[in-house]
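Heads up: the structure comes next, in structure tokens.
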Amino acid sequence: MKTQEIEKKVRQQDAQVLAQGYSPAIRAMEIAAIVSFVSLEVALVYRLWGTPYAGTWLLLSAVLLGYLAADFVSGFVHWMGDTWGSTEMPVLGKALIRPFREHHVDEKAITRHDFVETNGNNCLISLPVAIIALCLPMSGPGWVFCASFLGAMIFWVMATNQFHKWSHMDSPPALVGFLQRVHLILPPDHHRIHHTKPYNKYYCITVGWMNKPLTMVHFFPTAERLITWATGLLPRQDDIGAEAARALVVAAGGSEAPVVQAAKELLTQATVQEKPASTRP
């Protein structure tokens, strides 16, 4: 099925209804998440500052690898939010999935969000990792690197939606525009690829460096086919409507990658149990 035919089948939710889903309770939760996140990151920096193992190269490598990891994490979370779940789910639907649905029907809405609404969700999902990083022992270079890497990764994860917001602004600040042009943060033209119906590619939105490698290995399409095969769930049904979602699955069905076939065989073998031998004489 041609892409144009699939685009005609797309049916999205109402932008105003989605925007109204941002409740005072969700905002209070996001404020608490931001305060908690900043407190944990400051505590982690304090611990790292006092260790003799935190060398310059160790910290720089942790920051760079953390940036790449954050880009991948942003893509994975973005893919999960775009592809699975529903706005009607308890708690998660309004707090986490709703913003993904709103963004596809009103992509400029994010430019009207303040700091809390823009960054609160990412602070919230980063809290468990921040606690783990803070609890790691600082008894050697390896542990210090792990703590630094995790701390850097979640810092960039926290900044992801801010970079994402800037990529949708018509006139971002001058320094931001420069960083976008040299592709040190997410550039608007690069992100535009994702905002082409049916919104099924280029999910990484911290900087976008991981988009091409993940596209080359068919990472997200492979994951979708395996999940659909194993569970029967239809990817993007809540985002673009059941008809368009089914059309996408049918269009992709004829080009199944060998790795998907192999994974299906392994899963089948793992789930099929042999019948116990009869003990009757």
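Just so it is clear, glycine is given a Cβ too, placed from its N, Cα and C backbone atoms.
A simple way to gauge crowding: the CB of HIS78 (mutagenesis position) has 22 other CB atoms within 10 angstroms, across all the protein chains here. One mutagenesis experiment named in Swiss-Prot is HIS78 to Ala, and its note says Impaired carotenoid synthesis caused by loss of plasmanylethanolamine desaturase activity.
Listed in Swiss-Prot as a mutagenesis experiment, HIS103 to Ala is described as follows: Impaired carotenoid synthesis caused by loss of plasmanylethanolamine desaturase activity. Taking a C-beta cut-off of under 8 Å and a sequence gap of six or more, HIS103 (mutagenesis position) has these contacts in its own chain: ALA109, ILE110.
Where Swiss-Prot documents HIS104 to Ala as a mutagenesis experiment, the accompanying text is: Impaired carotenoid synthesis caused by loss of plasmanylethanolamine desaturase activity.
What Swiss-Prot says about the mutagenesis result for HIS183 to Ala is this: No effect on plasmanylethanolamine desaturase activity. In this structure, HIS183 (mutagenesis position) belongs to neither helix nor strand by DSSP; it is coil. With a cut-off of 8 Å between CB atoms and residues at least 6 apart in sequence, the same chain places HIS190, VAL207, GLY208, TRP209 near HIS183 (mutagenesis position), listed in sequence order.
Quoted from Swiss-Prot, the note on the mutagenesis of HIS190 to Ala is: No effect on plasmanylethanolamine desaturase activity.
Under the three-state DSSP scheme, HIS218 (mutagenesis position) falls in the coil class. Under its mutagenesis entries, Swiss-Prot includes HIS218 to Ala with the note: No effect on plasmanylethanolamine desaturase activity.
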Roughly how many Å separate the Cα of HIS104 (mutagenesis position) from that of HIS78 (mutagenesis position), to the nearest whole number?
12
Go through HIS104, HIS218, the listed mutagenesis positions, and name the one with the sparsest Cβ surroundings, counting other Cβ atoms within 10 Å.
HIS218
How many neighbouring Cβ atoms, not counting its own, are there within 10 Å of the Cβ of HIS190 (mutagenesis position)?
19
Please report the distance from the Cα of HIS218 (mutagenesis position) to the Cα of HIS78 (mutagenesis position), rounded to the nearest angstrom.
16
